[in-house]
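Feature list (source: Swiss-Prot):
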DOMAIN    167-438  domain 'Peptidase M14'
MUTAGEN   HIS230 to Ser  Abolishes deglutamylase activity; when associated with Q-233
BINDING   HIS230, GLU233, HIS328  Zn(2+) binding site
MUTAGEN   GLU233 to Gln  Abolishes deglutamylase activity; when associated with S-230
ACT_SITE  GLU401  active site, proton donor/acceptor
Amino acid sequence: MAERSQTAPEAGNDTGNEDAIGGNVNKYIVLPNGYSGQPKKGHLTFDACFESGNLGRVEQVSDFEYDLFIRPDTCNPRFRVWFNFTVENVKELQRVIFNIVNFSKTKSLYRDGMAPMVKSTSRPKWQRLPPKNVYYYRCPDHRKNYVMSFAFCFDREDDIYQFAYCYPYTYTRFQHYLDSLQKKNMDYFFREQLGQSVQQRQLDLLTITSPENLREGSEKKVIFITGRVHPGETPSSFVCQGIIDFLVSQHPIARVLREHLVFKIAPMLNPDGVYLGNYRCSLMGFDLNRHWLDPSPWAHPTLHGVKQLIIKMYNDPKTSLEFYIDIHAHSTMMNGFMYGNIFEDEERFQRQSIFPKLLCQNAEDFSYTSTSFNRDAVKAGTGRRFLGGLLDHSSYCYTLEVSFYSYIIGGTTAAVPYTEEAYMKLGRNVARTFLDYYRLNSLVEKIAVPMPRLRSKEERRLGWEHPSCLRAEQPLEVLGIPMCSGKALNEHLGNDIQWHLDCGSSTLPLGLISCSPSSSASWNDMAMSNSILLPDHSFH
């Protein structure tokens with residue numbers, strides 16, 4: 001049994017002594033000062049000793065307020081963003097305030113309405129806390145660093161509640177997902193182990209294509225996709241799963257893509273960091289996305305393996321490595337968007353804008369306005385920058401970013417929070433966009449059957465989305481309270497804050513609006529422009 005910790009050195013947002021946080025809390029029981037008996041209901045028990053868990057320390061401020069300290073990434077105290085922990089031994093209708101006090105970033109989507117995720121044992125579907133109960137502010141009690149506080153009311157004594165920065169996606173979940181695909185024995189889906197992490201976790205490489213494209217001597221057009229190099233960026237895995245789900249489906253577009261293209265996907269480049277609950281780094285404290293120039297086989301083995309494979313394909317005269325897309329999540333911006341490279345060749349520079357513009361037309365949550373092309377020095381060593389300099393003029397390298405929080409549909413100002421399904425839908429739209437890019441539309445068989453209003457779960461997950469089939473969480477009816485500081489939270493807590501997990505799974509259909517490119521030059525404009533030529537992607 002562990003008693004409440006004594007005051008320890010505080011951590012600033014950019015620097016700070018994190019020596020007091022050596023690991024995750026393990027069934028940590030918070031007892032009142034001077035209490036020596038057995039724990040009672042309401043003496044909260046915190047735990048983060050599970051896969052992808054993160055909570056380093058808990059300090060009780062008052063009877064109902066707790067300061068929570070994120071455990072820094074292993075071997076690197078600079079990064080403290082991801083949290084994922086459970087709370088149990090609660091009392092019915094017990095109200096609390098949790099303060100996350102040691103974020104390493106000052107800018108955050110919490111300023112724009114983002115809220116932590118929550119679920120419980122009796123309600124296992126993740127939900128966002130109501131934004132009215134979440135506050136992001138400078139706190140004088142913590143060196144004027146930014147603190148995120150949220151108010152919560154526990155409603156079931158027997159439940160274990162779990163809170164997280166965003167939807168978790170663990171290494172084990174990923175392995176189960178790939179195992180389920182492998183059991184289907186699809187002749188166009190190939191899974192191999194490209195290498196192992198420092199802690200001997202598997203680095204999976206997926207190949208999705210028609211078997212004819214893998215015959216020795218055949219020419220190949222390769223699309224290479226990677227994800228989860230930053231372990232706390234969990235939306236990356238949902239987007240990647242959406243790409244995979246669509247490509248292995250029987251959708252006519254997926255069949256055409258498999259016949260003409262070879263998709264190589266390494267969905268989890270940092271399995272150790274994912275398992276440990278790090279935000280940005282590997283087990284040894286390295287930001288792998290800054291080590292593409294010279295990855296070490298012992299310190300960065302997963303990155304080393306992927307780089308060696310890409311170089312091997314680049315040197316193969318029968319292989320045309322046409323795209324490299326690295327999937328990330330962004331903690332301060334809305335929507336999906338891309339980063340691309342700057343080239344001296346003006347025509348090549350213009351050509352690389354084609355794919356993002358097509359994706360904007362296919363995905364309502366993708367913003368071409370937020371897409372940028374740069375040669376930023378701080379991005380040196382990233383996959384996009386390194387491979388953009390290595391590969392020839394026919395190859396394009398992008399970083400695909402997606403918001404941790406929400407997207408804004410064109411023509412509106414309302415933020416639509418992302419769900420797991422919405423992230424996967426973006427992945428499906430990324431895959432579908434290759435059909436437009438390679439001008440393979442005429443090969444897709446026309447289906448004249450009307451789209452039904454209600455379809456099976458599998459069809460909703462893999463198929464084209466009809467407006468009535470796009471679904472989102474029903475807004476929860478909650479009572480909010482105003483505040484600007486931790487002390488104000490205490491004053492306003494009272495009886496007005498009561499938020500309980502939604503007992504049902506009701507959903508509200510939303511209309512689907514076609515996305516138009518945000519820039520002045522649409523795909524059709526570009527096609528008719530004298531300053532840019534449509535890419536010639538002939539298949540012989």
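Residue numbers in this text run from 1 along the chain shown.
Note: Cβ is positioned from N, Cα and C throughout, glycine not excepted.
Keep in mind that this structure shows the original residues, not the substituted ones.
Separation of the C-alpha atoms of GLU233 (mutagenesis position) and HIS328 (Zn(2+) binding site): 6 Å, rounded to the nearest whole number. Cβ neighbour counts within 10 Å, taken over all protein chains shown, single out GLU233 as the most crowded of the recorded positions GLU233, GLU401. Of all the recorded positions listed (HIS230, HIS328), HIS328 has the fewest other CB atoms within 10 A of its CB.
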